[in-house]
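Colleague: This is the structure I have questions about; it appears just below.
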Amino acid sequence: MMKIKPVKVESIENPKRFLNSRLLTKIEVEEAIEKALKQLYINIDYFGEEYPTPATFNNIYKVMDNTEWTNGFWTGCLWLAYEYNQDKKLKNIAHKNVLSFLNRINNRIALDHHDLGFLYTPSCTAEYRINGDVKALEATIKAADKLMERYQEKGGFIQAWGELGYKEHYRLIIDCLLNIQLLFFAYEQTGDEKYRQVAVNHFYASANNVVRDDSSAFHTFYFDPETGEPLKGVTRQGYSDESSWARGQAWGIYGIPLSYRKMKDYQQIILFKGMTNYFLNRLPEDKVSYWDLIFTDGSGQPRDTSATATAVCGIHEMLKYLPEVDPDKETYKYAMHTMLRSLIEQYSNNELIAGRPLLLHGVYSWHSGKGVDEGNIWGDYYYLEALIRFYKDWELYW
């Protein structure tokens, strides 16, 4: 077992701001799901067998084909909704999507990047787990093989964007703590140790480099392509190289417990607590994060609801594994309820118009001006996943 570097675990500041809140009831969660599904059904008619753009434009998604890194989240929303109500209309459309994903991997359409997990886990892995569909399994394993092509032995990580091996692209990103779950699944299905080894190596490379000593996270981290030595952490989506991009922090909060399920390394619990406490201590009054954790109330900056929704899923997952004696366990429980309640009551969509998101006020890419204070499809997915998690004993797609 490899070592994870020691990180600072902050004490949760003023835990009563969470502990004094009321837990969501099952009826409240069910009402939130029903409300979300009303918009989902409108969007099904709007998208047809196509997909939403990654983010909305003036709070309306445009329609696109299956060529973005985000398309799997739409199909994931369909599967989550199907698991809630067993509507065969949802199943049929989601399955047609899965066939589109099989075609995409067979023809290698717009797949030269690291986001194979985001594409294939909530779409194809989901269908295999729900229906045992062999085409869904075929697509998933082929996608895992494609992701394996980006593995760099020198440094032991999956390279993010760009041409493989080039110095200016020789880096990992924290997002891939979710993408490597595709490799764990491939190992689970095939028994081939190569998938698990790459996933494990990438996890440790991330834990020891992209996470700072204070448990905040860089977005990306560079390595030397000749030696594999760690070089530097920088941002691409965050405010600065020194700040902590909220969604990146949330990828860590969710990616760690997902990996802990498969690795069972106790060091991961400490890392989770460090990253989660850092996130919770920088939430504003309404408990929904700004797009970078450097900002809080009065900054005039937009929220990123997708980061908060993702963090809720991560906390919910890790509560399964935290020992009962953990002093923060009760606070985590109340914190995730408080965050999800705020999303439901203050940030969920109320206008039933074709193309509207389920969740408002997200940020796609602040520096490039894309999807700023807009809905985004991963925010919709993780919001709906969080609701389903709170509603039933749900078998993960990840």
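Keep in mind that glycine also has a Cβ here, set from the backbone N, Cα and C atoms.
Original residues only.
The annotation active site, nucleophile is assigned in Swiss-Prot to D115 on the grounds of experimental evidence. According to Swiss-Prot, the active site, proton donor annotation covers D175, on the basis of experimental evidence. Residues annotated as substrate binding site in Swiss-Prot: D115, D175, G233, T235, R247, W251, S365, S368. Under mutagenesis, Swiss-Prot gives D115 to N with this note: Large decrease in activity. A mutagenesis experiment is reported in Swiss-Prot for this position, D175 to N, and the note states: Large decrease in activity. According to Swiss-Prot, the mutagenesis experiment R236 to A or H carries the following note: Able to degrade unsaturated chondroitin disaccharide sulfated at C-6 position of GalNAc residue (delta6S) but abolishes ability to degrade unsaturated chondroitin disaccharide sulfated at C-4 position of GalNAc residue (delta4S). Annotation of the published mutagenesis S365 to H in Swiss-Prot: Prefers unsulfated glycosaminoglycans compared to sulfated glycosaminoglycans; the original residue is retained in the structure shown. In Swiss-Prot, a mutagenesis experiment is listed as S368 to G, annotated with the note Affects preference for sulfated glycosaminoglycans compared to sulfated glycosaminoglycans. Here the residue is the original one, but Swiss-Prot notes a mutagenesis experiment at this spot, K370 to I: Prefers unsulfated glycosaminoglycans compared to sulfated glycosaminoglycans.
Looking at the shown structure, can you explain where the listed features end up?
Modeller: Taking all protein chains in view, 22 other C-beta atoms sit within 10 angstroms of the C-beta of D115 (mutagenesis position).
DSSP assigns D175 (mutagenesis position) to coil in the three-state reduction, placing it in neither a helix nor a strand.
In sequence order, Q237, W291, D304, S306, A307, T310, V363 are the residues of the chain that are 6 or more apart from R247 (substrate binding site) and have a CB within less than 8 Å of its CB.
Long-range C-beta contacts of R236 (mutagenesis position), restricted to its own chain and to partners at least six residues apart, with a cutoff below 8 Å, comprise I173, H219, T220, H367. Classification of R236 (mutagenesis position) by DSSP places it in coil, neither helical nor stranded.
Listed in sequence order, the residues of the same chain lying 6 or more apart from S365 (mutagenesis position) and placing their CB within less than 8 Å of its CB are Q237, G371, V372.
Around S368 (mutagenesis position), no same-chain residue six or more apart in sequence has its CB under 8 Å from its CB.
In the three-state DSSP classification, K370 (mutagenesis position) falls within a strand.
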Colleague: I need the least crowded one of these recorded positions (D175, T235, K370), counting other C-beta atoms within 10 angstroms of each C-beta.
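Modeller: Result for the recorded positions D175, T235, K370: minimum number of other Cβ atoms within 10 Å at K370.
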Colleague: What is the separation, in Å, between the Cα atoms of T235 (substrate binding site) and K370 (mutagenesis position)?
Modeller: 16
Colleague: Measuring CB to CB from G233 (substrate binding site), give everything in the same chain under 8 Å that is also at least six residues away in sequence.
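Modeller: The answer is N209, V210, R212, F218, H219, T220, F221, Y222, D241.
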Colleague: Between D115 (mutagenesis position) and W251 (substrate binding site), find the distance joining the two CA atoms and give it rounded to the nearest Å.
Modeller: 13
